[in-house]
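**Q** Got these off Swiss-Prot a minute ago, pasting:
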- Asn45 to Asp: In strain: Isolate 104B44 (VARIANT)
- Glu104 to Arg: In strain: JS (VARIANT)
- Glu129 to Asp: In strain: JS (VARIANT)
- Lys179, Lys189, Arg194, Tyr259, Tyr349, Arg353: RNA binding site (BINDING)
- Thr284 to Ser: In strain: Isolate 104B44 (VARIANT)
- Ala389 to Ser: In strain: JS (VARIANT)
- Leu478 to Ala: Complete loss of IBs formation. No inhibition of stress granules formation (MUTAGEN)
Amino acid sequence: MLSLFDTFNARRQENITKSAGGAIIPGQKNTVSIFALGPTITDDNEKMTLALLFLSHSLDNEKQHAQRAGFLVSLLSMAYANPELYLTTNGSNADVKYVIYMIEKDLKRQKYGGFVVKTREMIYEKTTEWIFGSDLDYDQETMLQNGRNNSTIEDLVHTFGYPSCLGALIIQIWIVLVKAITSISGLRKGFFTRLEAFRQDGTVQAGLVLSGDTVDQIGSIMRSQQSLVTLMVETLITMNTSRNDLTTIEKNIQIVGNYIRDAGLASFFNTIRYGIETRMAALTLSTLRPDINRLKALMELYLSKGPRAPFICILRDPIHGEFAPGNYPAIWSYAMGVAVVQNRAMQQYVTGRSYLDIDMFQLGQAVARDAEAQMSSTLEDELGVTHEAKESLKRHIRNINSSETSFHKPTGGSAIEMAIDEEPEQFEHRADQEQDGEPQSSIIQYAWAEGNRSDDRTEQATESDNIKTEQQNIRDRLNKRLNDKKKQGSQPSTNPTNRTNQDEIDDLFNAFGSN
């Protein structure tokens, strides 16, 4: 029988890893032009002007996405003293072939400020005109926030220096990557949220903040050009973080890289954190056993990917779909139940998925609130916890959890409607059990965390009483004012202002009825 189980496990492993084989046939590649600055360009203002020009070309809708991505690569490579070496190290890709052109400054030429595109000694006039003579939709005024009110490039470079200004542009492109692939709808919001930290520490100057439309355009390029994303991921992988001479730009790239790592795998790692690593007794349930075995196989697959494992979703690795929580719904539902109890921030996590197992979700919450389940016997022995301290800790946990005897609802998605539709039946079922004297389920005895209905009725009654009291106060004030008017004289006043006040009093008095 045990050998049969081993066979099943081997079949599951093969189904996940999908053993490779067959011949390697090269595919078609796009030829993409990359532009690097030559040694004749030494002025910092000119370098920054070219950086903004590359960004403008990347936003030009008249160009193909592959070439627009090439201009972004040109901008990213400006962070390095040797762009050719950077592209040789990180630019190997199955989709594109990079061709590097140099931009030089020829003092004998007056057109386009003396800039010229060349390779070795060959000058490309048409390419020069294509880059420097094009009418672009985006310029400094449109691709940067409040461009017309920003300082000039010369002012920014003079104040902050060229490396700092260039780094401000490059780091924003990296921030776009955080959400560009895994969360399209939250791209703009996520970008400005993460950008705020870099604005506060002075990394990104206010005059160089990208506009929201620019962020969306760059995100669109990243989604359509996997070669650009691959280059950026390879940059993170090959960057030697143990070096002592990392530039400021490289350090900031590493900071953003922490957000990019494991992007799209939050459900997988939250399941392991709250479902497996908590090591509660519920893991012994046979219902969870298949999903636990699948998690084990997935973790082995993840580790087999080596340094590229944290980026399987960003790189759109064919196996990244195996890590979706729909492939292990029972243990995921249980883990989310534990999570919403142990970590309040997880109560905002979208758990209302179509594959959510409500029973497992409730079980996770019930187990997480249980004082005995929260204590590890292994750690008790290791730490030398006395019996009295253990009982005291249990008592404290019970006191804390005594006010939380209701289940948290799943948030977002179709499971909310499903839970609400089932709720009246659950209440009715509990009422029948109480009448028949039958024992209640340890799971169903919890209500959804929305407050008792009696509390709602009490709030409504209190609100109604407050309204009646306020109405009575208004009546009393109106009566008092009316009596004062009568005492002043029995004849009605001919003053228009007094007449208006009297009409207003009469209308208000009639609106609330007679006393």
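Using N, Cα and C of the backbone, Cβ positions are placed for all residues, glycine too.
Keep in mind the model shows the original residues, not the substituted ones.
Computed from a predicted structure; not experimentally measured.
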**Q** According to DSSP, collapsed to three classes, what secondary structure does Arg194 (RNA binding site) have?
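**A** Where Arg194 (RNA binding site) sits, the three-state DSSP reduction gives helix.
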**Q** Within 10 Å of each Cβ, count the other Cβ atoms and name the one among the binding-site residues Lys179, Lys189, Arg194, Arg353 with the highest count.
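**A** Counting every other Cβ within 10 Å of each candidate, the maximum falls on Lys179.
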**Q** Between C-alpha atoms, which of these recorded positions comes nearest to Ala389 (variant position): Glu129, Lys179, Arg194, Tyr349, Arg353?
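**A** Spatially nearest to Ala389 (variant position) by Cα position is Tyr349.
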**Q** What number of additional C-beta atoms lies within 10 angstroms of the C-beta atom of Glu129 (variant position)?
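**A** The Cβ of Glu129 (variant position) has 13 Cβ neighbours within 10 Å.
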**Q** Look at each of the variant positions, Asn45, Thr284, and point out the one with the fewest other Cβ atoms around it within 10 Å.
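**A** Output over variant positions Asn45, Thr284: least Cβ neighbours within 10 Å is Thr284.
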**Q** Count the other Cβ atoms sitting within 10 Å of the Cβ of Glu104 (variant position), across every protein chain shown.
**A** 17
**Q** May I ask you to report the DSSP-based helix, strand or coil state of Glu104 (variant position)?
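**A** The residue in question, Glu104 (variant position), is strand (DSSP, three-state).
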**Q** Write down the Cα-Cα distance for Lys189 (RNA binding site) and Thr284 (variant position), rounded and given in Å.
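**A** Roughly 42 Å, rounded to the nearest whole number.
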**Q** Roughly how many angstrom lie between the C-alpha atoms of Tyr259 (RNA binding site) and Glu129 (variant position)?
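**A** Roughly 40 Å, rounded to the nearest whole number.
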**Q** Give the helix, strand or coil assignment DSSP yields for Lys189 (RNA binding site).
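**A** Helix, per DSSP.
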**Q** Using all protein chains in view, find how many other C-beta atoms are within 10 Å of the C-beta of Tyr259 (RNA binding site).
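**A** Within a 10 Å radius of the Cβ of Tyr259 (RNA binding site) lie 15 other Cβ atoms.
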**Q** Any idea what DSSP makes of Tyr259 (RNA binding site), helix, strand or coil?
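**A** For Tyr259 (RNA binding site) - judged by DSSP and reduced to three states - the answer is helix.
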